[in-house]
Amino acid sequence: MRYLELAQLYQKLEKTTMKLIKTRLVADFLKKVPDDHLEFIPYLILGEVFPEWDERELGVGEKLLIKAVAMATGIDAKEIEESVKDTGDLGESIALAVKKKKQKSFFSQPLTIKRVYQTLVKVAETTGEGSQDKKVKYLADLFMDAEPLEAKYLARTILGTMRTGVAEGLLRDAIAMAFHVKVELVERAYMLTSDFGYVAKIAKLEGNEGLAKVQVQLGKPIKPMLAQQAASIRDALLEMGGEAEFEIKYDGARVQVHKDGSKIIVYSRRLENVTRAIPEIVEALKEAIIPEKAIVEGELVAIGENGRPLPFQYVLRRFRRKHNIEEMMEKIPLELNLFDVLYVDGQSLIDTKFIDRRRTLEEIIKQNEKIKVAENLITKKVEEAEAFYKRALEMGHEGLMAKRLDAVYEPGNRGKKWLKIKPTMENLDLVIIGAEWGEGRRAHLFGSFILGAYDPETGEFLEVGKVGSGFTDDDLVEFTKMLKPLIIKEEGKRVWLQPKVVIEVTYQEIQKSPKYRSGFALRFPRFVALRDDKGPEDADTIERIAQLYELQEKMKGKVES
């Protein structure tokens, strides 16, 4: 199958904003895809090469890419760089370079999707001495044979800057449409395996029956079950039917651990493989998890010198560290508090009641200095739960989680079977979709940022306000450097950006607002932290903001409970 067909799909997707049309375009394309291509083409459609949980990365930035294109076309790298000032898009500039390339290959062959994918895999797997030169050569071979349109989208795939508006929800619907299967079965299979390639192949070859049989798989992370916020302990108990399990809500980073014999893999909430960053936790898990095979979930917490928990950003620093890991182990010691078990020795526990999963967790974990089972309390009494809540806060934790005793595990769902109780309104994780240049001494830096909430149905990010406070001068330098390559268009002092970067913000309140399509605006938002443990699709949704608005009004006594 020619790569040009995929490039033409990208072009059509980019030209329409209608979700149904995009879904139909992707579905029609998937129908034509050979069976042996289905495992990787869904990722290419998303503008990616590998699933989020795959450790492999291309490791190719703009300079390396331009070098490869210069080698393939005979056009000077500086000329390509200058062209970006006119086009505003490196993909467009590379397409122009390919269009007027000065050298032709006598052995040129049309690009196939399989060749492109296999070459990108080879690029990702090339490491060590001389790897940069090899990567340039592999990519140059592709651009040598590429049509201008192919070159444009190949460049965007390599840089991770595809702008076709295809998100997980749309791809899910397209798979269901293409192979005439139930969308809820596609959703379920994806939530259990986080692998669209696998799900698409099952949908085509085995239909609804095959999708219904999909189960948890070791080595493929399960989408995490999420919680809503409760107004109080009393409200949480009422929602849970009068009795609930309360456990400490730790201020850390959620992780999912897969054990297969002596092999341990740890995935972040974003489903990224963070195993190498936390070797001491991996070793402790080998001793702590008794079964041969298991999947458990917990919260990784950084511990200060006084034994109290540090803010979650310290854990993220551990995740980001690629070198001098032993040094970081001493500076930022970690502790893992486990709170759920989803799989044991070939048996999925997804459909098992929470109370039984908790008992199993306690049976299969041999606690040690680094690995604990989250402290909990099962009660019907508000007073007991409130005393536990007070103690959790005094210990430096965020608050409590309340869990329905008969709740099954619902991957990817943020329902009311799990509730969090905190002393303040929940902060929001939002995507930066635009920015405005500063003034005076900050004229060369972005001074404020336009915030977007995710709409999973359309894949869009809808504006909910602008944040300019809470940033240090160093923050603004870093954010400007990070965001400049993501500029899509400029309108005076305002720029619009590819929705890639997630930040955590606090705010005074959520207001209803006709000014924004989202219908909501944040009053006095303030920057708290960069959330590079989250991707754009992990950001808070419009629905979530609506829920928090209702909760806020309930707390103020304006809305009947």
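Every residue, even glycine, has its Cβ placed from backbone N, Cα and C.
This is the original sequence, none of the listed changes applied.
Positions annotated as ATP binding site by Swiss-Prot: Glu247, Arg254, Arg269, Glu299, Phe339, Arg414, Lys420. Cβ neighbours of Glu247 (ATP binding site) (same chain, under 8 Å, six or more residues apart in sequence): Phe339, Ala374, Glu375, Asn376, Leu377, Leu400, Met401, Lys403. Glu247 (ATP binding site) falls within a strand when secondary structure is assigned with DSSP.
Lys249 to Ala appears in Swiss-Prot as a published mutagenesis result, with the remark: Loss of N6-AMP-lysine intermediate. In the shown protein chains, 22 other C-beta atoms lie within 10 A of the C-beta of Lys249 (mutagenesis position).
What Swiss-Prot lists as active site, N6-AMP-lysine intermediate is Lys249.
Long-range Cβ proximity for Arg531 (mutagenesis position), meaning a same-chain Cβ under 8 A and a gap of 6 or more residues, is found for Asp429, Val502, Ile503, Glu504. Swiss-Prot documents Arg531 to Ala as a published mutagenesis change and attaches the note Reduced ATP binding and enzyme activity; when associated with A-534.
Where Swiss-Prot documents Lys534 to Ala as a mutagenesis experiment, the accompanying text is: Reduced ATP binding and enzyme activity; when associated with A-531. Within the same chain, the residues at least 6 positions away from Lys534 (mutagenesis position) whose Cβ sits under 8 Å from its Cβ are Arg269, Arg270, Asp429, Val502, listed in sequence order.
Sequence-distant neighbours of Glu299 (ATP binding site) (same chain, 6+ residues apart, CB-CB distance under 8 A): Tyr250, Gly252, Ala253, Arg254, Val255, Leu336, Asn337, Phe339, Ala374. The DSSP secondary structure for Lys534 (mutagenesis position) is coil. Between Arg414 (ATP binding site) and Lys249 (mutagenesis position), the C-alpha separation comes to 16 Å.
Cα of Lys249 (mutagenesis position) to Cα of Lys420 (ATP binding site): a distance of 8 Å.
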